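Enquirer: A single structure is presented below for examination.
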Amino acid sequence: MVQSSVLGFPRIGGQRELKKITEAYWSGKATVEELLAKGKELREHNWKLQQKAGVDIIPSNDFSYYDQVLDLSLLFNAIPERYTKFDLAPIDVLFAMGRGLQKKATETQAAVDVTALEMVKWFDSNYHYVRPTFSHSTEFKLNTAAGIKPVDEFNEAKALGVQTRPVILGPVSYLYLGKADKDSLDLEPISLLPKILPVYKELLQKLKEAGAEQVQIDEPVLVLDLPEAVQSKFKEAYDALVGADVPELILTTYFGDVRPNLKAIENLPVAGFHFDFVRVPEQLDEVASILKDGQTLSAGVVDGRNIWKTDFAKASAVVQKAIEKVGKDKVVVATSSSLLHTPVDLESETKLDAVIKDWFSFATQKLDEVVVIAKNVSGEDVSKQLEANAASIKARSESSITNDPKVQERLTTINEALATRKAAFPERLTEQKAKYNLPLFPTTTIGSFPQTKDIRINRNKFAKGQITAEEYEAFINKEIETVVRFQEEIGLDVLVHGEPERNDMVQYFGEQLNGFAFTTNGWVQSYGSRYVRPPIIVGDVSRPKAMTVKESVYAQSITSKPMKGMLTGPVTILRWSFPRDDVSGKIQALQLGLALRDEVNDLEGAGITVIQVDEPAIREGLPLRAGKERSDYLNWAAQSFRVATSGVENSTQIHSHFCYSDLDPNHIKALDADVVSIEFSKKDDPNYIQEFSEYPNHIGLGLFDIHSPRIPSKQEFVSRIEEILKVYPASKFWVNPDCGLKTRGWPEVKESLTNMVEAAKEFRAKY
């Protein structure tokens, strides 16, 4: 009998219960006991759901109140000293590391003011992890102040009658994905391996004592280009960890091709391996060849990253091939990765078109898929499920919903001229200086302003038909005016309208484009309590009418200052949607580029001549390995942006924005935007600024962290700008936050932006 396995399940709850209780706790409206009780309830639901579905190997320790990598940092005492000074409870230390903390002094507690650790993309997904941060003084040990999470949750499931397989990020990946703290920049995190291995060993021993038979130990860095010095660390690590006193270890990889690093793991004494055969089915032969007698092969054939139904025939064929290689008793049918990246349950979608809905599979449905495939390759009768699945796959492939001949014809018109501005940047800059007459250190924001409760209530009322379109438009215009007047009052130079009409920077556009489908409850965790509801690209994309012109024109009409039109770029819309799996990413991005070109041209025609096209996801789409696939991606990603933005006059200023990523200036240069803004506030490495010293166009390196409620002082802004100006010329530098202000409250936004503008004014006086 071939077993079924799931690598992880969404932690957020079917109705976003985790977000609600976490934010209630942060705001003082829920106790820590209520927070912990809700977490326990969510874990129990997930375990019971998987047990009921018939999944054989059920994960534990896949739950987190914020981020699973951050959990490990807390557990292993990798806590920078600045978070240990305030006598905080363990859960509050966790949240302070994840989002920063600023509290006024009370009679019983000193004031707290700490910034968050850096948050970066989890490989090429839209999930973000909190980056482990190490120093020479880091002392690894099991931090048992709040228990031992992997052991406690294993025992919790065991008490419910559910035998689970704990999930832990492996030591090589944990260190390699971390960074040196600002006081230890000469430290190579991987050099800490000998210090951390005894702590891993102790944790594994405690899991064995609790009754764990296997542990899923994730080493996803194996899909990256690893230096030989890092490759050699796997043998060192697993020779030290494996033994009779610890559970069996299943070394787990996902998101890519392991073959270039195969030598690093071919002789490891682990009980088995997991590989992603959704992303790289062609690696099966080579990875199977390294298995020794007794080692199992976990075959990731159900996509943990997308929402399309698994083709049972194709997936079963892959598993059957694995069985032929290593034997039926040594193969496990599994999800390709954790299901963290998919919505919880398709059954909660009551408004989806029935035809389209039949093409989808969310996390709950994927449980059934791994079970059916396992039964099928084991010889059990699942003919009804196979027939229904085949019919669904066939219907989608033949549907007219996916094909628009006009869009396909327009794609053929794209050439280099269409994707090139009328003049090079120096000539454009001359015209833009004459037109806008901006001061040195021009100030702006990235786009969104706080999405208040009042905004959400009125948007909901409009969606339900409780207020008219005229009433809703009047409300939105009032919100826009509030944002504009505030920006004028504090002296910002280039304004935004605040985006009160937008629910999400991708969904808002997807809802107005042909070729998209939408969910009502298809939430996925992006980071912490930030969840997104990605649109689904189901067919060829086009723009039937203008999407943003009305609000931008109104905003410009009430101010004499330049007003930015705000759009989300083609690659970001693609990356932050669930994409089609039947056509290439390049085709989808270029279709989006053409649709956005129409919008950019309409904005310019309506008098909006500063236009920002955000591409925060362009880095995350970069293939994980160097080579032709990566260079091809960079070419079509930049081309799709230029297709969108190259139809304007020289005097129209094109901006773009990037966040959550380590960026190569050459990637940005290829976009040929006039001004770019980049998340920067949590970058501690001075070399990162140096990389942009030769960037030819204008740039704004983000000066404060919008993911944290913490308010930076004017002096903090001044110090940050001084550091940047040691490397980057004042004549090209813009002053702005890291990202949009949607998730922040008005009081912190007002104070932070006021301090930022005052700092810019101080530098104008100096220069």
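Positions of Cβ are set from backbone N, Cα and C atoms, glycine also.
So Swiss-Prot lists these for the protein:
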type	residues	note
ACT_SITE	HIS707	active site, proton donor
BINDING	ILE446, GLY447, SER448, GLU499, ASP614	L-methionine binding site
BINDING	ILE446, GLY447, SER448, GLU499, ASP614	L-homocysteine binding site
BINDING	HIS657, CYS659, GLU679, CYS739	Zn(2+) binding site
MUTAGEN	LYS103 to Tyr, Ala or Thr	No effect on catalytic activity; when associated with A-104 and A-107, or with T-104 and T-107, or with Y-104 and Y-107
MUTAGEN	LYS104 to Tyr, Ala or Thr	No effect on catalytic activity; when associated with A-103 and A-107, or with T-103 and T-107, or with Y-103 and Y-107
MUTAGEN	GLU107 to Tyr, Ala or Thr	No effect on catalytic activity; when associated with A-103 and A-104, or with T-103 and T-104, or with Y-103 and Y-104
MUTAGEN	MET119 to Ala	22% of the catalytic activity of the wild-type
MUTAGEN	LYS121 to Ala	Less than 5% of the catalytic activity of the wild-type
MUTAGEN	ASN126 to Ala	Loss of catalytic activity
MUTAGEN	HIS128 to Ala	26% of the catalytic activity of the wild-type
MUTAGEN	GLN451 to Ala	Less than 5% of the catalytic activity of the wild-type
MUTAGEN	ARG456 to Ala	38% of the catalytic activity of the wild-type
MUTAGEN	ARG459 to Ala	Less than 5% of the catalytic activity of the wild-type
MUTAGEN	TYR660 to Phe	No effect on catalytic activity
MUTAGEN	TYR660 to Ala or Gln	Loss of catalytic activity
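So where do these features actually land, and what's packed around them?
Expert: Summarising the environment of HIS707 (active site, proton donor), the number of other Cβ atoms within 10 Å of its Cβ, over all protein chains shown, is 23.
Under DSSP, GLY447 (L-methionine binding site) is assigned to coil, being neither helix nor strand in the three-state scheme.
In sequence order, GLY447, SER448, PHE449, MET505, MET566, GLY740, LYS742 constitute the residues six or more apart from GLU499 (L-methionine binding site) in its chain with CB-CB distances below 8 Å.
The local packing around LYS103 (mutagenesis position), expressed as other Cβ atoms within 10 Å of its Cβ over all shown chains, amounts to 17.
Cβ neighbour count for LYS104 (mutagenesis position) (all protein chains, 10 Å cutoff from its Cβ): 9.
Classification of GLU107 (mutagenesis position) by DSSP places it in coil, neither helical nor stranded. Annotation for GLU107 (mutagenesis position): no spatial neighbours, criterion Cβ-Cβ under 8 Å with sequence separation of six or more.
MET119 (mutagenesis position) counts 23 other C-beta atoms within 10 Å of its own C-beta, drawing on all protein chains shown.
LYS121 (mutagenesis position) falls within a strand segment according to DSSP.
According to its DSSP assignment, ASN126 (mutagenesis position) is coil. Annotation for ASN126 (mutagenesis position): same-chain Cβ neighbours under 8 Å, separated by at least 6 residues, are HIS341, VAL524, SER526, VAL532, PRO534, ARG575, TRP576, ALA617, GLU620.
Taking all protein chains in view, 22 other C-beta atoms sit within 10 angstroms of the C-beta of HIS128 (mutagenesis position).
Long-range Cβ neighbours of GLN451 (mutagenesis position) (same chain, at least 6 residues apart, Cβ-Cβ under 8 Å): PRO500, LYS742, THR743.
Cβ contacts within 10 Å of ARG456 (mutagenesis position), excluding its own Cβ and spanning all protein chains shown: 12. In the three-state DSSP assignment, the secondary structure recorded for ARG456 (mutagenesis position) is helix.
Of all Cβ atoms in the protein chains displayed, 19 besides its own lie within 10 Å of the Cβ of ARG459 (mutagenesis position).
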Enquirer: Any idea of the Cα spread of the L-homocysteine site, ILE446, GLY447, SER448, GLU499, ASP614, as a max distance in Å?
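Expert: This binding site's residues have a maximal Cα-Cα distance of 14 Å.
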Enquirer: Cα of ARG459 (mutagenesis position) to Cα of ILE446 (L-methionine binding site): how many Å, rounded?
Expert: 22
Enquirer: Given the recorded positions LYS103, ARG456, HIS657, CYS659, CYS739, which lie within 10 A of ILE446 (L-methionine binding site) by CA-CA distance?
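Expert: So the list is HIS657, CYS739.
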Enquirer: For ASP614 (L-methionine binding site), write down the residues of its own chain that are at least 6 apart in sequence and whose Cβ falls under 8 Å from its Cβ; none is a fine answer.
Expert: ILE446, GLY447, MET505, MET566, LEU567, THR568, GLY569, THR572, SER656, HIS657
Enquirer: Through the lens of DSSP with three states only, how would you label GLU679 (Zn(2+) binding site)?
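Expert: DSSP assigns GLU679 (Zn(2+) binding site) to coil.
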Enquirer: Mind giving me a neighbour count for LYS121 (mutagenesis position)? Other Cβ atoms within 10 Å of its Cβ, every protein chain shown.
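Expert: I get 21 for this one.
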Enquirer: Would you mind reading off the Cα separation of HIS128 (mutagenesis position) from CYS739 (Zn(2+) binding site), to the nearest angstrom?
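Expert: About 15 Å separate the Cα atoms of these two residues.
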Enquirer: Given the L-methionine site residues ILE446, GLY447, SER448, GLU499, ASP614, which other residues of that chain have a Cβ within 8 Å of the mean position of their Cβ atoms, reported in sequence order?
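Expert: Other same-chain residues near the L-methionine site: THR445, VAL496, MET505, MET566, GLN612, HIS657, CYS739, GLY740, LEU741, LYS742.
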